[in-house]
Amino acid sequence: MTCKMSQLERNIETIINTFHQYSVKLGHPDTLNQGEFKELVRKDLQNFLKKENKNEKVIEHIMEDLDTNADKQLSFEEFIMLMARLTWASHEKMHEGDEGPGHHHKPGLGEGTP
């Protein structure tokens, strides 16, 4: 009998599968080179990184910041730090200006006005 995955578990699988969708294109199949990373950011993070996508140098800087071992590639471990940062930033945006009792959510990153 197969257990049905929760939404969170499916979302984790989606992150892994998306990473591999790009990482297998060139070079080592389990790392993202600069071109693969740029393509992933442009296609799959176009709303979360709207401003950053307009400037190629900014995307390069993001990769350099994530590339902790300076090998010009991103391992999954390095890439997942971007996912963690974006998740945190989106959560913070949802609570921006949220004061007082209760728990309210506004649109996060990639939501709201274009």
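Cβ coordinates come from backbone N, Cα and C, glycine included.
What you see is the original sequence, not a version with the noted changes.
For reference, Swiss-Prot has these:
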type    : residues                          : note
BINDING : His20, Asp30, His91, His95        : Zn(2+) binding site
BINDING : Ser23, Leu26, His28, Thr31, Glu36 : Ca(2+) 1 binding site
DOMAIN  : 12-47                             : domain 'EF-hand 1'
DOMAIN  : 54-89                             : domain 'EF-hand 2'
MUTAGEN : Cys3 to Ala                       : Disrupts interaction with NOS2 and inhibits LDL(ox)-induced GAPDH S-nitrosylation; no effect on interaction with S100A8
MUTAGEN : Glu36 to Gln                      : Loss of resistance to bacterial invasion; when associated with Q-78
MUTAGEN : Met63 to Ala                      : Loss of antifungal activity
MUTAGEN : Glu78 to Gln                      : Loss of resistance to bacterial invasion; when associated with Q-36
MUTAGEN : Met81 to Ala                      : No effect on antifungal activity
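Recorded features from Swiss-Prot, shown on the structure.
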residue : record                : DSSP (3 states)
Cys3    : mutagenesis position  : coil
His20   : Zn(2+) binding site   : helix
Leu26   : Ca(2+) 1 binding site : coil
Thr31   : Ca(2+) 1 binding site : strand
Glu36   : mutagenesis position  : helix
Met63   : mutagenesis position  : helix
Met81   : mutagenesis position  : helix
Self-check item: Top Cα neighbour of Met81 (mutagenesis position) in the set of recorded positions Ser23, Glu36, Met63, His91, His95
Solution: Met63
Quiz item: Given the binding-site residues Ser23, Leu26, His28, His95, which lie within 10 A of Glu36 (mutagenesis position) by CA-CA distance?
Solution: Ser23, Leu26
Practice problem: Spatially speaking, which of the binding-site residues His20, Leu26, Asp30, Thr31, His91 is closest to Met63 (mutagenesis position)? Use C-alpha to C-alpha, please. | Solution: Thr31
Quiz item: Using DSSP, would you call His91 (Zn(2+) binding site) helix, strand or coil?
Solution: helix
Self-check item: Residues that sit under 8 angstroms from His20 (Zn(2+) binding site) by C-beta distance, when 6+ apart in the chain
Solution: Pro29, Asp30
Exercise. Given the recorded positions Cys3, Leu26, His28, Thr31, Glu78, state which is nearest to His95 (Zn(2+) binding site) when distance is taken between Cα atoms.
Key: Glu78
Quiz item: Near the domain 'EF-hand 2' (54-89), which residues from the same chain, at least 6 beyond its ends, have a CB less than 8 A from one of its CBs?
Solution: 15-16, 19, 23, 27-28, 30-34, 37-38, 41, 45, 48, 109
Quiz item: Just how many other Cβ atoms lie inside 10 Å of the Cβ on Cys3 (mutagenesis position)?
Solution: 6
Quiz prompt | Residues that sit under 8 angstroms from Glu78 (mutagenesis position) by C-beta distance, when 6+ apart in the chain | solution = Leu66, Asp67, Thr68, Asn69
Practice problem: Let me know how many other Cβ atoms fall within 10 Å of the Cβ of Met63 (mutagenesis position). | Solution: 21
Quiz item: Which residues in the same chain, at least 6 apart in sequence, have a Cβ under 8 Å from the Cβ of Ser23 (Ca(2+) 1 binding site)?
Solution: Pro29, Asp30, Thr31, Leu32, Glu36, Phe76
